[in-house]
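Per Swiss-Prot, the features are as follows:
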DOMAIN    41-330  domain 'ABC transmembrane type-1 1'
MUTAGEN   Phe59 to Ala  Impaired brassinosteroid exporter activity, but normal ATPase activity and slightly reduced activity stimulation by brassinolide
MUTAGEN   Phe62 to Ala  Strongly reduced ATPase activity and lost activity stimulation by brassinolide
MUTAGEN   Tyr276 to Ala  Impaired brassinosteroid exporter activity, but normal ATPase activity and slightly reduced activity stimulation by brassinolide
BINDING   Tyr276, Trp283  brassinolide binding site
MUTAGEN   Trp283 to Ala  Strongly reduced ATPase activity and lost activity stimulation by brassinolide
MUTAGEN   Phe309 to Ala  Increased ATPase activity and enhanced activity stimulation by brassinolide, but reduced brassinosteroid exporter activity
MUTAGEN   Ile312 to Ala  Strongly reduced ATPase activity and reduced activity stimulation by brassinolide
MUTAGEN   Met316 to Ala  Strongly reduced ATPase activity and reduced activity stimulation by brassinolide
DOMAIN    365-601  domain 'ABC transporter 1'
MUTAGEN   Glu529 to Gln  Lost ATPase activity and reduced brassinosteroid export; when associated with Q-1174
MUTAGEN   Phe704 to Ala  Impaired brassinosteroid exporter activity, reduced brassinosteroid exporter activity, but normal ATPase activity and normal activity stimulation by brassinolide
MUTAGEN   Phe953 to Ala  Strongly reduced ATPase activity and lost activity stimulation by brassinolide
MUTAGEN   Val957 to Ala  Normal ATPase activity and activity stimulation by brassinolide
DOMAIN    1010-1246  domain 'ABC transporter 2'
MUTAGEN   Glu1174 to Gln  Lost ATPase activity and reduced brassinosteroid export; when associated with Q-1174
Amino acid sequence: MSETNTTDAKTVPAEAEKKKEQSLPFFKLFSFADKFDYLLMFVGSLGAIVHGSSMPVFFLLFGQMVNGFGKNQMDLHQMVHEVSRYSLYFVYLGLVVCFSSYAEIACWMYSGERQVAALRKKYLEAVLKQDVGFFDTDARTGDIVFSVSTDTLLVQDAISEKVGNFIHYLSTFLAGLVVGFVSAWKLALLSVAVIPGIAFAGGLYAYTLTGITSKSRESYANAGVIAEQAIAQVRTVYSYVGESKALNAYSDAIQYTLKLGYKAGMAKGLGLGCTYGIACMSWALVFWYAGVFIRNGQTDGGKAFTAIFSAIVGGMSLGQSFSNLGAFSKGKAAGYKLMEIINQRPTIIQDPLDGKCLDQVHGNIEFKDVTFSYPSRPDVMIFRNFNIFFPSGKTVAVVGGSGSGKSTVVSLIERFYDPNSGQILLDGVEIKTLQLKFLREQIGLVNQEPALFATTILENILYGKPDATMVEVEAAASAANAHSFITLLPKGYDTQVGERGVQLSGGQKQRIAIARAMLKDPKILLLDEATSALDASSESIVQEALDRVMVGRTTVVVAHRLCTIRNVDSIAVIQQGQVVETGTHEELIAKSGAYASLIRFQEMVGTRDFSNPSTRRTRSTRLSHSLSTKSLSLRSGSLRNLSYSYSTGADGRIEMISNAETDRKTRAPENYFYRLLKLNSPEWPYSIMGAVGSILSGFIGPTFAIVMSNMIEVFYYTDYDSMERKTKEYVFIYIGAGLYAVGAYLIQHYFFSIMGENLTTRVRRMMLSAILRNEVGWFDEDEHNSSLIAARLATDAADVKSAIAERISVILQNMTSLLTSFIVAFIVEWRVSLLILGTFPLLVLANFAQQLSLKGFAGDTAKAHAKTSMIAGEGVSNIRTVAAFNAQSKILSLFCHELRVPQKRSLYRSQTSGFLFGLSQLALYGSEALILWYGAHLVSKGVSTFSKVIKVFVVLVITANSVAETVSLAPEIIRGGEAVGSVFSVLDRQTRIDPDDADADPVETIRGDIEFRHVDFAYPSRPDVMVFRDFNLRIRAGHSQALVGASGSGKSSVIAMIERFYDPLAGKVMIDGKDIRRLNLKSLRLKIGLVQQEPALFAATIFDNIAYGKDGATESEVIDAARAANAHGFISGLPEGYKTPVGERGVQLSGGQKQRIAIARAVLKNPTVLLLDEATSALDAESECVLQEALERLMRGRTTVVVAHRLSTIRGVDCIGVIQDGRIVEQGSHSELVSRPEGAYSRLLQLQTHRI
């Protein structure tokens, strides 16, 4: 995995460079708005226009008031009257702004939430409508989860309040022009002339950022897939000590994202710097001509002030509107990916109106001259002129070598794929012409690897028939021999099964899958190795149940184990893409052809006892009751108690608390900011440089304010020579400030981007490292679903960067501006400054109330969206099951249900936020009115001057904007605080099984002597269900030990405990006489090889999957391991050989091929201890025969633990242990145990023998 993923990560830049910039037209982001949304957007836009226009109107009034100040300095009574009148106008204006800003914020926020909820629904609906081939080639689970969790949030950011914000600033710009033209049209015209330069700088910045954003998203999506794979297959990663491989691959993948972040920082610094620089120089030009016009008598100081200030604020607003372009660019790039899927028309249409329904289905299926290759490997032909007929009501078995195309027959009948040529007919009608939903309603499917969803047992069975009654569900479960073990669970049918059914044994999962298919009561039954995971007792009863349910139905049985199909109506043998033999068992045996050869191969591995089938039912029924029912009930601590609650911590974080493990409760650490700074210590030089840049940027605002206030005073000079001299002086200051702004903004944003990107990368690496340090039991919990964790990994680190790195930059800048402004104000006029200081708490309180209104919703929204990511991830990863059971609408319904919480809360949130924002605006205008009135009062008393009051007032306006901007960052800072808490809850968790324990003894070599001594064990997720009680087992070094017993008896638990996935509650698990808890876990696992029942492969090449077994494996070593596992032959036959990608979770390979690669991986590891959990269950007879010999060679001289349902595969082991009721009830060699006819092993053997 590591090599391929590393290579992929390195090729990302080249691919990204070649890719054309992909972005959606902005208006198309609103494609999912309904009439109410349009009304909300209209009202919100109207509010934004009024709100935006208020500032130029304020300056119009202010300019007239300045004239009242300047022209009435000799008539103090008239001056106070004029100022008081305009102060009242400011209060009225504040009320208008209060209501308009409320409408702007409330309507746009709520509309954005509504539209994105519709987008999420439409996106998942479109994903689920795609044909299965799409998921083989174009979509990975990690990509879908990333889109649902991250891309939709980017779109929401782009179409919510930021649109209102953009309209608001654009209105300020346009209204500024209007007011400017009314006041002094020549100055306004001059202002218009310089705007294109400002717009060009901003547009170039936005264009550059769009390209970088698109590439960055693609790059991180690749990294997210690597993380999701590692977490989803954590048992394989742990077993092969692959944590560092996963981390290295992930690190390599995000390295390119890091470099793109640096570029984005430079682009932002240069973009904003140039925008403000050009704006400053433009203001200098306007100021110069304003002085000329005043001296020529073409205007006065008040009108010039109004025109200039309107132009300046208009220009600044244009620049501020550009700050939203970054969010729009990200939204467009994310929207493109979403809309690409939404608009993609699947090859196989699911539309109910597309196709016809048959009045009656008999079930005759015919393949006529079918040629087929998988879309992912079009050059590898599976079928050539393939012909086969499945008669109505008959059972036909399809057999052949692993990879011969048996399961492909099932996929084509289900219409997961369409043939390249030829026809597939149902009752003489080509299935392409039938409605897809109708077709699949007639078919019941049980796969080789059962796919369950992370919900209750009841809900999983109900996928077969959503409207089924409880009686029907229990009948289906009883028929599948599942009812007995389900009813013994504390919560029965309401028990949660965990992600992919991880809380159940393989047999239990398969029985639930069979119950699901039986509930459907289909006309056609497709059984793809449906009983392969069952123990002898369960298989016997389930096989009888299947025999009953098969009566009267067209049944297609795909089988490796030929003993299960001897009584079918017909058997078809597939070789090299064609049917080479058909007939009954007896007919084919008599031919001594391909089928007879397969039988001989299977007999070589020990299945020789073909008793009279007529005795099967009576004997199995009698014998099934002799086994303890309890032993069938629970695997591994099977199912967890799903009970959990939500609570709000003291710091406002929403927490999910498992009742089974309350000690896991986490809160955002109180000192998280200090810890985050410490975590960021390697970037201190960059942080300091960024801080210096922020401080330098912070001086720009006060400098502008001071020069501006001085210019107002200059406009009332009666000495025109002094006016000209001073104007020239201030113009040069503005030009210098423009050049200064470019450097200051570049230093600020570039260095803070380096700090932020490095912090994000480090946090992501540390989080994944911490996640992969947790014990396996942690991953068994619902809240640690792989899709949820992958989404958390993607968003939390980005939120930390946004809230901390990026926002520290703005806060430092604004705080510098605030401090500088107040120092200047107190020096100029301390009385007015004191009043300003007195009004600030009112302004801050209003904004703080807004912050509090937002704080309570972050947790709810994040939690609900995380759950939607989990549902989407499950739906995609189990897409074949979803498609086969027409469960798209059910998945979509669950998805929409989880979206209701944020939708309901968003209404209240938007209203509250809008109201409090409006209140803060009213406080601002009220404060300004009070200050101006008080200033006029001081002037009238002779204790201050017109110049001082205006200077302090202008400083107030600039400072208030800085405070407002700082406080407006509250939502992002709150979200970042939540994310920091989430990050540290992951980093701080103390794993219960530390793989890197410094005090543990390193393991250089082991003999392989294993002992379980008085072990009590229950799974952490279900501590009340004991798997082992006083369990004792000794396995001598170099010997082979088989473990048998009923499904759920705890066989796989032995292997899990040897791997130390879990620790015992009491007693010891010892290797070479040492408690394994005292041994270094990673060095111990290097000595152990594991092959699981369901092989876990990574989305890499075949070569990399095998090489995963040994660091630095050579090509010859990989090929030798593949030969030993009987995999070299089929691998060599592929066009790309060992470089063939296996697809996500090995989807491009058959079950047998996947298992052989997994075995080759274990062979390459060359372990001292070998753990085989049904290692050959997925193989056909020929492959199993060769592979069994390879395994026997591999087992020589090694301690081997074999978990087996098929007793024929373990007759040659040194010792066999029978597990029942949490203990070893019988132990000995095959011959010794067979000599005890009433023993547990003999009963199991009789069951298995007589089912044949």
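Just so it is clear, glycine is given a Cβ too, placed from its N, Cα and C backbone atoms.
At each noted site, the model still has the original residue.
Values in this document were obtained by computation on a predicted structure and should not be read as measured data.
Positions of the features from Swiss-Prot, shown on the structure.
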residue : record               : Cβ contacts under 8 Å, 6 or more apart
Phe59   : mutagenesis position : Gly176, Val179, Phe305, Thr306, Phe309, Ser310, Val313
Phe62   : mutagenesis position : Tyr86, Phe305, Thr306, Phe309
Trp283  : mutagenesis position : Ile308, Ala311, Ile312, Gly315, Tyr734
Phe953  : mutagenesis position : Ser709, Val832, Glu928, Ile931, Leu932, Gly935
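With every protein chain in view, the residue among the mutagenesis positions Phe309, Phe704 whose Cβ has the most Cβ partners within 10 Å turns out to be Phe309. A sphere of 10 angstroms centred on the C-beta of Glu529 (mutagenesis position) encloses 24 other C-beta atoms.
Counting other C-beta atoms within 10 Å of each candidate's C-beta, the mutagenesis positions Tyr276, Ile312 are led by Tyr276. For Glu1174 (mutagenesis position), other Cβ atoms within 10 Å of its Cβ number 23. Looking at the domain 'ABC transporter 1' (365-601) alone, the prediction's average pLDDT is 84.
According to DSSP, Phe309 (mutagenesis position) is assigned to a helical segment. Taking the Cα of Glu529 (mutagenesis position) as the reference point, the closest of the mutagenesis positions Tyr276, Phe704, Glu1174 is Glu1174. Separating the Cα atoms of Phe704 (mutagenesis position) and Glu1174 (mutagenesis position) is a whole-number distance of 77 Å. If you take the Cα of Tyr276 (mutagenesis position) and the Cα of Glu1174 (mutagenesis position), they are about 69 angstrom apart, rounded to a whole number. Trp283 (mutagenesis position) carries a helical DSSP state (H, G or I).
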